[in-house]
Amino acid sequence: MTVSSHRLELLSPARDAAIAREAILHGADAVYIGGPGFGARHNASNSLKDIAELVPFAHRYGAKIFVTLNTILHDDELEPAQRLITDLYQTGVDALIVQDMGILELDIPPIELHASTQCDIRTVEKAKFLSDVGFTQIVLARELNLDQIRAIHQATDATIEFFIHGALCVAYSGQCYISHAQTGRSANRGDCSQACRLPYTLKDDQGRVVSYEKHLLSMKDNDQTANLGALIDAGVRSFKIEGRYKDMSYVKNITAHYRQMLDAIIEERGDLARASSGRTEHFFVPSTEKTFHRGSTDYFVNARKGDIGAFDSPKFIGLPVGEVVKVAKDHLDVAVTEPLANGDGLNVLIKREVVGFRANTVEKTGENQYRVWPNEMPADLHKIRPHHPLNRNLDHNWQQALTKTSSERRVAVDIELGGWQEQLILTLTSEEGVSITHTLDGQFDEANNAEKAMNNLKDGLAKLGQTLYYARDVQINLPGALFVPNSLLNQFRREAADMLDAARLASYQRGSRKPVADPAPVYPQTHLSFLANVYNQKAREFYHRYGVQLIDAAYEAHEEKGEVPVMITKHCLRFAFNLCPKQAKGNIKSWKATPMQLVNGDEVLTLKFDCRPCEMHVIGKIKNHILKMPLPGSVVASVSPDELLKTLPKRKG
């Protein structure tokens with residue numbers, strides 16, 4: 001079911017069902033979560049039972065559950081994937097997020113399909129094709145700007161989904177093979193080794209060092225807080241938070257932050273609405289800077305910028321909180337701009353390395369002065385000089401608020417009590433317009449104190465604290481002020497609320513798979529390289545069906561044995577270090593975008609620069625020992641080493 005043109009969907013990540021529930025309570029309109037297998041986060045899977053229990057919880061708030069099945073599949077995995085999709089459909093999930101086009105060739109139920117960010121959707125032509133072959137919602141590449149997003153929105157009827165917060169893959173999603181080339185672990189199969197977070201030395205074409213031992217492929221975190229209104233105007237309707245590995249506190253905090261931001265826009269503009277039901281109240285002040293982040297960037301949404309990288313450290317250093325005045329044997333004295341608390345996480349940067357410690361005890365020694373005793377005193381602290389900057393990456397008191405009940409979400413209900421002395425008629429109508437009527441037979445005489453009786457009825461009917469509802473309006477339409485015992489009224493109200501629960505769940509309509517356009521679309525290319533990630537026969541059949549003539553195998557098939565782009569990225573190190581020919585002026589205008597090198601230990605990667613689309617290609621070669629490994633996902637690859645030994649021929653004699 002596509003998001004209505006005026007409804008905005010806040011889409012939150014969930015590592016598990018418990019986090020998914022909290023995401024919904026903190027304001028998510030939809031949650032994406034891994035199933036028992038084939039999701040692009042290797043250690044974020046959930047059982048069918050957990051998902052089946054999560055679905056009705058979400059649907060009671062009008063929220064949706066999307067399950068990620070967004071790895072590329074080996075032929076051996078197609079049948080298990082087909083069974084899993086059928087099982088997921090039976091649990092009631094709203095949609096699958098997929099990358100592998102082979103899934104569209106399987107015999108699966110009519111479940112709604114969303115195109116994963118791994119599909120690398122950057123062009124109008126590709127977006128329109130995916131919409132026309134049956135995808136209801138498409139996740140655009142993070143690297144797009146507002147004009148590109150708007151053009152795609154105007155050319156397709158698919159709901160536009162866009163990442164607004166969280167970690168950034170330096171490569172175009174689905175176009176990174178460096179992990180598989182170096183370790184055999186495939187990002188396209190949910191097992192990225194995160195080579196982009198390692199330190200590298202950058203050398204020019206003469207071998208001269210441009211930058212030494214910095215995290216040159218590590219990006220700051222995405223933060224589109226300031227661009228939400230512009231993204232809405234460009235056509236984005238699903239606002240996605242990255243983070244299926246993130247903990248409960250992170251998801252609570254970031255979901256609450258964007259819930260408040262979107263609600264403010266909805267209230268201000270009047271022509272927009274949230275995509276699910278209820279109002280959300282938070283019992284803490286959200287802050288994007290108090291949970292994990294590597295610094296913030298809005299990436300390419302407005303224009304290319306030079307400060308998108310987190311080159312010094314891929315770790316979370318938090319917010320500046322003061323400076324170190326003195327370091328003693330077992331403690332340090334600090335001057336701060338904010339109060340400290342026992343349990344705070346503090347750190348300093350020493351030669352670009354984060355030296356962190358937990359404050360076991362803090363003691364105020366003067367105005368804005370504290371003495372801090374760490375749990376363990378890092379030896380490197382003794383290297384720093386007075387007035388060294390101090391950061392806090394764990395605010396203990398703020399975090400404690402998140403470990404408790406930190407949000408409440410309730411759905412509005414209009415209540416009307418009618419009837420007469422022999423029968424009461426109670427009607428509950430939810431904010432979505434679902435209505436139930438419940439009756440209570442008896443003999444209800446007129447009360448001695450009419451005003452008190454009417455107030456008791458109104459107050460009693462509005463007591464919805466143990467439910468997910470709140471009374472938006474209470475109307476009493478009786479022939480007089482009738483006396484109804486509190487015990488009867490409470491039971492009457494509880495039964496009606498249960499009936500409304502059931503009616504709202506019964507009325508929930510989930511979407512279904514979108515039909516293929518007529519006439520059938522044609523894929524915009526006739527030749528697909530390994531970059532298309534075609535890893536199984538069904539995916540080949542899909543692309544052949546839509547006009548592709550020549551299809552190369554996915555990188556994981558080990559047919560690309562030479563040097564190829566193992567990463568394609570919009571991030572450009574020439575631009576970052578003011579070596580871009582497009583930016584050159586005066587005497588250096590003759591610069592050319594000659595290749596450069598990234599060096600990490602024995603690993604040497606060549607950088608080539610394609611200046612027309614403004615991209616950097618990281619060139620590498622798959623290691624020989626990986627070529628000898630079984631193909632990922634194959635039956636052979638799933639056999640344990642002990643089992644493989646059993647298959648060896650027995651020695652004679």
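Yeah, the Cβs are placed from backbone N, Cα and C, and that goes for glycine too.
For reference, Swiss-Prot has these:
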{"type": "MUTAGEN", "residues": "E161 to A", "note": "Strong decrease in activity"}
{"type": "MUTAGEN", "residues": "H165 to A", "note": "No change in activity"}
{"type": "MUTAGEN", "residues": "C169 to A", "note": "Loss of activity"}
{"type": "MUTAGEN", "residues": "Q175 to A", "note": "No change in activity"}
{"type": "MUTAGEN", "residues": "C176 to A", "note": "Loss of activity"}
{"type": "MUTAGEN", "residues": "C580 to A", "note": "Loss of activity"}
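Shown on the structure are the features that Swiss-Prot records.
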residue	record	DSSP (3 states)
E161	mutagenesis position	strand
C169	mutagenesis position	coil
Q175	mutagenesis position	coil
C580	mutagenesis position	coil
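Taking the Cβ of C176 (mutagenesis position) as reference, residues of its chain lying under 8 Å away and at least six apart in sequence are, in sequence order, C169, V170, A187, C192, C196, V566, M567, I568. Cβ-based neighbour count (10 Å, all protein chains) for E161 (mutagenesis position) stands at 27. Its own atom aside, the Cβ of C580 (mutagenesis position) has 19 Cβ atoms within 10 angstroms in the protein chains shown. Non-local contacts of Q175 (mutagenesis position) by the CB criterion (under 8 A, 6+ apart in sequence, same chain) comprise D120, L531, P565, M567, I568. On its own chain, H165 (mutagenesis position) has D221, N222, D223, Q224, T225, I241, E242, I254, Y258, T288 as residues at least 6 apart in sequence with a Cβ closer than 8 Å to its own Cβ. In this structure, the CA atom of C580 (mutagenesis position) is 32 Å away from the CA atom of E161 (mutagenesis position).
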